[in-house]
Amino acid sequence: MNITGKGAYDTGTYANLFQRSGYREDEIKARLEQTWNDLFYGDEHTRIYYPVGDDKGYMLDTGNDDVRSEGMSYGMMMAVQMDKKHEFDRLWNYAYTYMQHTEGRYKDYFAWHCKPDGTRLSPGPAPDGEEFFAMALFFASNRWGDGPAPYDYQAQARKILHACLHQGEQGEGDPMWEPSNRLIKFIPELPFSDPSYHLPHFYELFAQYANEQDRTFWKEAAEASRAYLRTACHPVTGLSPEYANYDGTPAPVQLHGDFRHFYSDAYRVAANVALDWEWFRKDPWQVQQSNRIQAFFSDIDVSDYRRYTIEGEPFNEPALHPVGLLATNAMASLAADGPDADSFVKRFWNTPLRQGKRRYYDNCLYFFTMLALSGNYRVY
């Protein structure tokens with residue numbers, strides 16, 4: 001692993017770890033295309049994308065039978081990375097039409113989940129959706145150019161990010177980033193964070209693409225999030241809690257559950273850290289962190305993945321999304337230079353998409369890892 005020098009953003013060269021592990025370019029390309037086809041147009045046990053009418057579509061959270069801003073924005077990122085404008089525009093039109101608020105305390109934010117018919121189930125937003133929507137829209141603008149509203153991608157992305165930083169300044173509502181420390185919040189109203197929401201590699205790009213007045217903020221947010229992740233990830237195990245205070249310590253138990261431990265949301269941290277390293281190579285800690293989390297899981301079979309304390313103590317409770325956890329552990333190989341990096345790439349390659357009721361979250365993470373390890377999760 002190249003732990004010196006520049007990231008892919010500067011070099012234009014993205015590591016193809018599948019190829020490095022001995023797989024042929026033609027089989028890698030075929031596998032990526034097949035994975036897209038299975039997720040978007042496969043059988044009812046595998047697919048998570050559903051077109052609606054002439055111009056909309058949604059990503060279904062199959063475990064909860066709803067549509068989430070997380071999944072919609074993930075689907076858009078998948079589509080722009082794969083150069084699939086048709087599906088991208090359908091997803092965006094659905095989110096824009098049914099999920100994005102046009103007034104009130106959540107203006108320009110997205111309701112975090114709704115029914116497949118577009119009926120909102122909760123008005124409040126989940127900020128990981130907004131940041132993925134904005135990044136996917138900027139990439140779409142740069143890949144395909146802008147069209148008439150709502151397909152004026154750049155303007156739509158800037159509108160979202162403006163709300164994220166300035167909501168409440170002229171009226172009701174709260175920003176999604178805490179102005180005093182530049183950290184993303186779990187939800188706008190609460191003073192703590194979710195480590196898996198921290199995407200410094202996105203904020204580096206927001207610092208170039210967002211409204212000019214906010215570019216310094218985004219640059220500072222990238223640095224703040226990198227520093228935050230160093231406090232939120234355990235120094236021995238590499239595990240992080242689902243929710244954490246601004247100092248990185250696990251957040252208190254919430255009315256809706258105990259999120260102090262390493263569980264579903266937290267899996268994404270390993271993937272985010274590794275992609276930030278691949279794109280920008282700004283924090284050598286990310287290499288050691290990736291080695292740590294791979295070392296922790298190196299001798300644990302996927303069938304035995306559990307919920308863990310961040311110190312590494314397993315609960316009896318099995319992981320709800322074991323394939324998703326394997327995927328993010330494998331994506332850590334983008335940054336890892338330890339003895340487990342290659343074996344995780346191969347374990348992932350030999351693991352199929354998840355089928356059945358709980359497949360949505362696993363397979364979203366799976367697809368991002370398929371993109372990343374084939375050198376196709378790129379900056380546009």
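Including glycine, each Cβ sits where the backbone N, Cα and C put it.
Under mutagenesis, Swiss-Prot gives GLU70 to Ala with this note: Loss of enzymatic activity. Long-range Cβ proximity for GLU70 (mutagenesis position), meaning a same-chain Cβ under 8 A and a gap of 6 or more residues, is found for TRP112, ALA126, ASP128, GLY129, PHE132, CYS364.
The active site, proton donor feature in Swiss-Prot is assigned to GLU70; the stated evidence is a curator's inference.
Look at Swiss-Prot and you will find ASP265 tagged as active site, proton acceptor. Secondary structure from DSSP puts ASP265 (active site, proton acceptor) in a helix. In the structure as shown, the Cβ atom of ASP265 (active site, proton acceptor) sits within 10 Å of 20 other Cβ atoms.
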